[in-house]
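Report on the following structure.
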Amino acid sequence: MASTANPMQVMKKKLEGKVVIVTGGASGIGQTAARVFAQHGARAVVIADIQSEVGKSVAKSIGDPCCYVQCDVSDEEEVKSMIEWTASAYGGLDMMFSNVGIMSKSAQTVMDLDLLEFDKVMRVNARGMAACLKHAARKMVELGTRGTIICTTTPLSSRGGQSMTDYAMSKHAVMGLVRSASIQLGAHGIRVNCVTPSVVLTPLAQRMGLATPDDFHTHFGNFTSLKGVYLTPEQVAEAVVYLASDDAAFITGHDLVLDGGLLCLPFFAPS
């Protein structure tokens, strides 16, 4: 008779007993990550997001141990309060997945850079990440927790592009933040890493016109060396779980790239 056991019940739960915060957890990669973290045995998964109705619905669908907290990461006081509440409510903080990110609606080329949109993107993507990392680190140090902080970046954090200049700049800033923090927080046993997915089939990608795997291959098939596959939110979430787990106990300051070989493509290829 075939076994009906849940595969996650058979697998090792890599976040057993951990208290975890996911910013941007109401949708996209963050929502999937919250579900995967709960499946991996997290004691508490706090979804921190500005999308209150969606966030509450996601937390309810995941069930115990998940909850939703309203938080605008561009407001440092809200970030601090959210982290304080989490540590007080659940008796600690083991992991921060700083995942929230936005893009401008326009192309944002250098010569047509809308600086109001630029400020908005930098406020969320760079300043917001810094606030999350700062206050998560402070709480972990205060509690003597050898925790882990993981930020979401993009291949544009190490490359330029024909557009999205403000987005690329904001993600370059995140990479610098991660590398600096990994050096400064190592003395406290806190590991800081980032995960760098290329295009994932999420609501953000859908707003770019990528609603299906076929759309992905049409627009980005030539920009990966690995053919016939595409990146899913679940794969990104499992990469984050790895970085947060004891399996990665000696990894800090690392950029775990999930790009199908995009960054390895040659600058010049024979015709």
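Along the chain as shown, residues are numbered 1 onward.
Heads up, the Cβ atoms here are built off N, Cα and C, so glycines get one too.
Just the original residues are modelled here, none of the noted substitutions.
Annotation source Swiss-Prot lists active site, proton acceptor at Y167, citing a curator's inference. Residue density at Y167 (mutagenesis position): 23 other Cβ atoms are found within 10 A of its Cβ, drawing on all protein chains shown.
Positions annotated as NAD(+) binding site by Swiss-Prot: 24-30, 49-51, 72-73, N99, Y167, K171, 200-205. Sequence-distant neighbours of G24 (NAD(+) binding site): residues of the same chain at least 6 apart with a C-beta under 8 Å from its C-beta are G30, A48, D49, V73, N99, V100, G101, T152.
When Cβ atoms from all protein chains are considered, those within 10 Å of T154 (mutagenesis position) total 26, not counting its own. According to Swiss-Prot, the feature substrate binding site maps to T154, Y167.
According to Swiss-Prot, the mutagenesis experiment T154 to G carries the annotation: Loss of dehydrogenase activity and strongly enhanced cis-trans-nepetalactol levels associated with a huge increase in Km for cis-trans-nepetalactol. DSSP assigns T154 (mutagenesis position) to coil, not to a helix or a strand.
Among the mutagenesis entries in Swiss-Prot is L156 to S, noted as: Reduced dehydrogenase activity and absence of cis-trans-nepetalactone. Counting only same-chain residues six or more apart in sequence, the Cβ atoms lying under 8 angstroms from the Cβ of L156 (mutagenesis position) belong to M164, Y167, A168, K171, H172.
In Swiss-Prot, a mutagenesis experiment is listed as Y167 to F, annotated with the note Absence of cis-trans-nepetalactone.
Annotation of the mutagenesis experiment K171 to M in Swiss-Prot: Absence of cis-trans-nepetalactone. K171 (mutagenesis position) carries a helical DSSP state (H, G or I). Taking all protein chains in view, 27 other C-beta atoms sit within 10 angstroms of the C-beta of K171 (mutagenesis position).
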Original post:
Can you tell me the three-state DSSP label for G24 (NAD(+) binding site)?
Top reply: coil
**OP:** Please report how many Å separate the Cα atom of Q51 (NAD(+) binding site) from that of T154 (mutagenesis position), as a whole number.
**Re:** 23
**OP:** Measuring CB to CB from V200 (NAD(+) binding site), give everything in the same chain under 8 Å that is also at least six residues away in sequence.
**Re:** G28, I29, L231, T232, P233, V236
Subject >> Least surrounded among the binding-site residues, given as S27, N99, when other CB atoms within 10 Å are counted >> reply: S27
Original post:
Distance between T154 (mutagenesis position) and S27 (NAD(+) binding site) at the Cα atoms, whole Å?
Top reply: 17
Original post:
If H, G and I count as helix, E and B as strand, and all else as coil, what does DSSP give for G30 (NAD(+) binding site)?
Top reply: helix
